[in-house]
Structures are given as C-alpha cells and as structure tokens.
Amino acid sequence: MYADSGPDPLPDDQVCLVVEVFRMLADATRVQVLWSLADREMSVNELAEQVGKPAPSVSQHLAKLRMARLVRTRRDGTTIFYRLENEHVRQLVIDAVFNAEHAGPGIPRHHRAAGGLQSVAKASATKDVG
C-alpha cells in the first residue's frame with residue numbers, strides 16, 4: 001500500500017536494551033552524573049562533590065550505569081576514573097538535556113551559549129535568503 005512505511009520494527013532484544021538505557025536516565029542523580037561526564041572523566045569523589053551526593057550513593061549509581069554500558073572505568077593506582085562509554089552515550093545525554101531546555105520558557109540555555117544565538121540567527125537568515 002505504501003512505498004515507504006518507515007523503519008523496520010526493532011528486534012525484541014534490542015528494544016529491551018533501549019528500555020534499559022531509558023530506565024537508567026530516569027533518575028535525577030544518574031542524569032547529573034552522566035552530564036558531569038559529558039566532557040571529561042572523573043573519580044567517584046569528584047562526581048560526588050559535583051552532584052552534591054555522598055560518594056557511596058554515587059558509587060552505587062555508577063555501578064548501575066556501568067552494568068548498562070553507559071560508563072566505563074580506568075584505574076590509576078588506587079583511584080578509579082569514570083567516563084562515558086562512547087560518543088553515542090555523550091550525544092544521547094546532550095540531546096536529552098537540550099530537548100528538556102526547549103520544554104521550558106524562553107530561549108534554551110544552549111542557544112544562549114557563546115555563538116548560540118548568532119548561530120541560530122545565521123541559520124534563520126540563510127533560510128530567508130535561500
């Protein structure tokens with residue numbers, strides 16, 4: 001009936017993995033941890049200070065994120081450093097935060113960042129000209 005009916009359905013096992021990723025994102029502390037790791041690796045103590053939670057609590061969240069393959073570790077002596085698993089996780093976190101900013105009032109913060117409004121204005125001007 002339709003030439004292009006959209007993407008094929010996802011296999012059940014892949015859907016389960018996607019659901020697990022979203023389940024991990026459904027916790028405010030884990031979102032703060034992932035956001036903190038978007039641009040650099042950090043130790044548990046650094047993350048605990050950054051998100052304002054006790055280190056044992058952050059450590060438990062990190063264990064869940066690691067099991068879900070959203071973060072990975074690197075040991076340096078007795079210190080374990082955490083970072084996002086890959087660029088896809090980083091992009092997922094950034095996109096989720098930016099999408100949430102669009103739900104609020106006014107201009108989203110990421111559009112106000114250095115060059116943000118200018119970039120939006122240039123894109124708009126290009127559309128008007130073209």
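Quick reminder: no glycine exception, Cβ is built from N, Cα and C everywhere.
Original residues throughout; no substitutions modelled.
On a predicted model such as this, the values are computed, not experimentally measured, just so you know.
In Swiss-Prot this protein carries:
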DOMAIN    10-104  domain 'HTH arsR-type'
MUTAGEN   C16 to S  No change in activity. Does not affect regulation by metal ions
MUTAGEN   H88 to Q  No change in activity. Lack of regulation by metal ions
MUTAGEN   E101 to Q  No change in activity. Lack of regulation by metal ions
MUTAGEN   H102 to Q  No change in activity. Lack of regulation by metal ions
Residue counts (helix, strand, coil, in that order) that DSSP gives for the domain 'HTH arsR-type' (10-104): 60 helix, 14 strand, 21 coil
By Cα-Cα distance, the member of mutagenesis positions C16, E101, H102 nearest H88 (mutagenesis position): C16
Residue pair C16 (mutagenesis position), H102 (mutagenesis position) - Cα distance, angstrom, rounded: 28
Cβ neighbour count within 10 Å of H88 (mutagenesis position): 11
